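Copied over from Swiss-Prot, here are the features:
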DOMAIN    26-114  domain 'PPIase FKBP-type'
MUTAGEN   PHE43 to Tyr  Reduces interaction with FAP1 and resistance to hydroxynorvaline, a toxic analog of threonine
MUTAGEN   ASP44 to Val  Abrogates interaction with FAP1
MUTAGEN   ASP48 to Val  Abrogates interaction with FAP1
MUTAGEN   ARG49 to Ile  Abrogates interaction with FAP1
MUTAGEN   PHE106 to Tyr  Reduces interaction with FAP1
Amino acid sequence: MSEVIEGNVKIDRISPGDGATFPKTGDLVTIHYTGTLENGQKFDSSVDRGSPFQCNIGVGQVIKGWDVGIPKLSVGEKARLTIPGPYAYGPRGFPGLIPPNSTLVFDVELLKVN
């Protein structure tokens with residue numbers, strides 16, 4: 001099931017979470033993710049590192065697509081977030097890894113909310 005939210009960020013739900021515990025602005029979230037370009041080229045993966053990623057959501061610590069997309073997931077949920085350039089790294093890109101204005105695809109699993 002696909003849902004398109006703010007910024008044309010698309011959420012494709014892969015497997016459900018608990019359906020009750022959703023992150024709120026400022027919450028510390030623990031996430032496993034793999035990020036790819038639209039062509040499938042992987043640029044980053046917490047799964048490959050064997051260490052989940054933590055951040056405070058909704059406060060500008062991560063790309064805007066995560067700040068608007070992650071709060072739509074409940075703990076345990078796995079989803080694919082497709083994030084257009086303006087809600088990813090925009091015209092700067094990420095030199096050496098992500099070309100300017102790239103749409104990014106993240107397979108994410110929300111492990112924990114604190």
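Note: Cβ is positioned from N, Cα and C throughout, glycine not excepted.
Note that this is a predicted model, so its numbers are computed, not measured.
Cα spacing between ASP44 (mutagenesis position) and PHE106 (mutagenesis position): 9 Å, rounded to the nearest whole number.
Cα of ARG49 (mutagenesis position) to Cα of PHE106 (mutagenesis position): a distance of 15 Å.
With a cut-off of 8 Å between CB atoms and residues at least 6 apart in sequence, the same chain places THR34 near ASP48 (mutagenesis position), listed in sequence order. PHE106 (mutagenesis position) sits 10 Å from PHE43 (mutagenesis position), counting Cα to Cα.
The least crowded of the mutagenesis positions PHE43, PHE106, judged by other CB atoms within 10 A of its own CB, is PHE43.
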